[in-house]
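**Student:** I have a structure here, written as structure tokens, and I will follow up with some questions on it.
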Amino acid sequence: MPSGSSAALALAAAPAPLPQPPPPPPPPPPPLPPPSGGPELEGDGLLLRERLAALGLDDPSPAEPGAPALRAPAAAAQGQARRAAELSPEERAPPGRPGAPEAAELELEEDEEEGEEAELDGDLLEEEELEEAEEEDRSSLLLLSPPAATASQTQQIPGGSLGSVLLPAARFDAREAAAAAAAAGVLYGGDDAQGMMAAMLSHAYGPGGCGAAAAALNGEQAALLRRKSVNTTECVPVPSSEHVAEIVGRQGCKIKALRAKTNTYIKTPVRGEEPIFVVTGRKEDVAMAKREILSAAEHFSMIRASRNKNGPALGGLSCSPNLPGQTTVQVRVPYRVVGLVVGPKGATIKRIQQQTHTYIVTPSRDKEPVFEVTGMPENVDRAREEIEMHIAMRTGNYIELNEENDFHYNGTDVSFEGGTLGSAWLSSNPVPPSRARMISNYRNDSSSSLGSGSTDSYFGSNRLADFSPTSPFSTGNFWFGDTLPSVGSEDLAVDSPAFDSLPTSAQTIWTPFEPVNPLSGFGSDPSGNMKTQRRGSQPSTPRLSPTFPESIEHPLARRVRSDPPSTGNHVGLPIYIPAFSNGTNSYSSSNGGSTSSSPPESRRKHDCVICFENEVIAALVPCGHNLFCMECANKICEKRTPSCPVCQTAVTQAIQIHS
């Protein structure tokens, strides 16, 4: 018995390696012949059939995935019972041994136990095979091909349409990468019209040949992008830091526009570094940016060269003019009004240049506030007057030439000195029809608050000011010329910032006159005592020719008149001229070299420009000019067409100023 039991155990243990899973994908098992049709199985063949029956592999008919596991116990029991009935005791016994019923019973028991173990093993094997099949399906490389292509390893897409397939990185080895490269070759260069396409995930481009596949797919595109994205850097030097500031512009506006235009990055030099721009970008863009920078630098160099040529020479004297007949004068203004004269974006100074046909160089921030005006002498004088009048109108800073006049404080009166100025005043040349000028403005001292210039540029064309200190308009002295310009009502009605031309008539004014103040001779009294009539109309005893109109107004009074000129008497207005000094209402020093002195505090108190009695306490709305007392302001508003005497703007009301 022991020997029979050990033999039965050996037979049972012999087919133990059979339940191992087949390599994926598992080959279909060959169909087993039915028990009745085939020959009788003996020994190991019978046990193999029993094991296959236990696994449910003996049924060639298609079944559901879970059916073999469900029918495995019943099939195993039926097979064992049938075979036990068919086999004789001799067949169940091992060869060469006598029949042993106990061994047969032990063998049946062991077969039942092995059947149960096989059932469990079959379930586990089936689950493992399903999981492996799913993994194989997921990790396999899918090649999309037209329906005509038949391959056992390809998956057909209905209709031959190409779709996007996402593959995981698992099990994506070099062999599959090579297959993908081959598929790409078919797609981009094959004879098939529809082609094949391999789809791979980006994270699958890892080790195992995937990098080579990606390079094969995108090699040409990457090379093209590299050729297009090659950048170059070039340094563009400019002459000076001033050129850098000009090219960069205010708050970098110009350099930003250049960057956008050329599609480059331009690094600007900082203060203290060499004036070199560093341009980075494509080669053609860098070349265009370099041309733009060098062109702007050359343009600025030309402008600066012209400024240096026309600018002031050493010693503060005027430079020689560019062309024959041209001259350059300097107009000094306070620091605080430089921007006012220049205007927003240079609009004011450009307008003055266009109106006067001159070239005006504005002062830089680190230099004296002196405007350099170049042009013909008469145009230069017009431009100077425009600048002065613009400051006067915008700031309201006037100086009254009354008994405490400018010459009394600044020393010698230039109009009574010998030399060029005196000869100009005493010349017998006729007065040309020209713009009005103030002779007191032109002092040849470097400390002049109105600038300095050459004397011949002022009087080279025999031009005389018509409201100079000795003009009949000053109402305090007499005229030294042979002729007097005739002023009519049509001339007074013109409202212009620059004083209009006055027609000339041959009317002599050497008639008897009564000077208010005695004259002690030319040059003997350095300070001519100029008296200005404070109130009332023309003096009772005329100091001018009787043919001169009684209704004459001062030319500057045209800016502050309120009524049209008529034949009646008008209120005599004193001479008001702007003060261009820093903090003091004084004029420049005279030719004698004496320094300017500040007027007393009483000079700083402004009186009404209409009545000259009351203090200025009213302003007109909407223009805002505060040059009137409340009584005169109300009179202006009560007129039929109320308008500001200064700017001729329509007035709606007058308001009182509390200061």
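Glycine residues also receive a Cβ, built from the backbone N, Cα and C atoms like all the rest.
So Swiss-Prot lists the following for this protein:
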type	residues	note
DOMAIN	232-293	domain 'KH 1'
DOMAIN	326-387	domain 'KH 2'
MUTAGEN	G343 to D	Prevents RNA binding
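Please situate the listed features within the shown structure.
**Tutor:** Sorting the domain 'KH 2' (326-387) by DSSP state (H, G, I as helix; E, B as strand; all else coil) yields 32 helix, 15 strand, 15 coil.
Contacts of G343 (mutagenesis position) defined by a Cβ separation under 8 A and a same-chain sequence distance of 6+ are given as I349, K350, R351, in order along the sequence.
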**Student:** If you average per-residue pLDDT over the domain 'KH 1' (232-293), what number do you get?
**Tutor:** 91
**Student:** Summarise the domain 'KH 1' (232-293) by DSSP state, stating how many residues are helix, strand and coil.
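**Tutor:** Split by secondary structure, the domain 'KH 1' (232-293) comes out as 32 helix, 15 strand, 15 coil.
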